[in-house]
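Shown next, in structure tokens, is the structure this report addresses.
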Amino acid sequence: MSILIDKNTKVICQGFTGSQGTFHSEQAIAYGTKMVGGVTPGKGGTTHLGLPVFNTVREAVAATGATASVIYVPAPFCKDSILEAIDAGIKLIITITEGIPTLDMLTVKVKLDEAGVRMIGPNCPGVITPGECKIGIQPGHIHKPGKVGIVSRSGTLTYEAVKQTTDYGFGQSTCVGIGGDPIPGSNFIDILEMFEKDPQTEAIVMIGEIGGSAEEEAAAYIKEHVTKPVVGYIAGVTAPKGKRMGHAGAIIAGGKGTADEKFAALEAAGVKTVRSLADIGEALKTVLK
């Protein structure tokens, strides 16, 4: 088992013929992902990377039976791309694009909830179930099928956790980058709930960062509902207050959202926290005895 995606997931790409869509679709195909086509308005009826191109998501879904879409569309047009995917009946949307206006995301979030559609992102690396399906921009070769579920607000820090779990021989069930924006399609709790139910996942690594209250909310959820061991790390311990650190959501505002507060919340919930990414492997060794 795994969560969200597996070897049978049929995937289309929106923004398929652009440079990002092309490069990452090539990588996904090489990894073994079941890419079945792509969407670029005006280029319908052509082929790209040996796959059919469609003008609309609805046409792509009708022709291919795709259930997942990955979006590499410039930020100003992303809202329409997501709404189009929802309207076409796509059940899993993975939005890689960074810089989508917050107001656009408010509209999108309402529509996602109304339609019961799961979205990962925006501003995220995507989702990978090692050895089966890779949707996003992750380096496939560092992953290894296994028993640790990883959920993170950061892309590159996810890869650090992956490398450690691979090097220590644990491997990963599924890795989910939920993204670094203030309004994500899915939050920590959504993914923790899935990992808790997934029989393949024996432990969870959760990587948070300063800003917002997502980690504190996740800690409260873990305390009540998660029986599997969780290893937690928070990025931004030395971040100055009021300065945005890379991600739009990574800012300590009004004295709230500091790394220390988040570490304290996780520790109070029984999470095994580490103060350095380099300690994740060792921490997992202690909780997976």
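Residue positions begin at 1 at the first shown residue.
Cβ coordinates come from backbone N, Cα and C, glycine included.
In Swiss-Prot this protein carries:
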BINDING   THR17, GLY18, SER19, GLN20, LYS43, ILE96, THR97, GLU98  CoA binding site
BINDING   TYR159  substrate binding site
MUTAGEN   GLU209 to Gln  Prevents phosphorylation of the enzyme intermediate by succinyl-CoA and phosphate
ACT_SITE  HIS247  active site, tele-phosphohistidine intermediate
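Structural mapping of features recorded in Swiss-Prot.
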residue : record                 : contacts (Cβ under 8 Å, 6+ apart)
THR17   : CoA binding site       : GLY38, THR40, LYS43, HIS48, VAL53
GLY18   : CoA binding site       : THR40, TYR72, VAL73
SER19   : CoA binding site       : none
GLN20   : CoA binding site       : TYR72, ILE96
THR97   : CoA binding site       : ILE71, TYR72, VAL73, PRO74, ALA75, CYS78, GLY121, PRO122, ASN123
GLU98   : CoA binding site       : ALA75, PRO122, ASN123, ASP181
TYR159  : substrate binding site : PRO125, GLN138, PRO139, ILE142
GLU209  : mutagenesis position   : ARG153, SER154, GLY180, ILE234, ALA235, GLY236, MET245, HIS247, GLY249, ALA250, ALA259
**Report entry** recorded positions: LYS43, HIS247 - member with fewest neighbouring CB atoms within 10 Å
**Finding:** LYS43
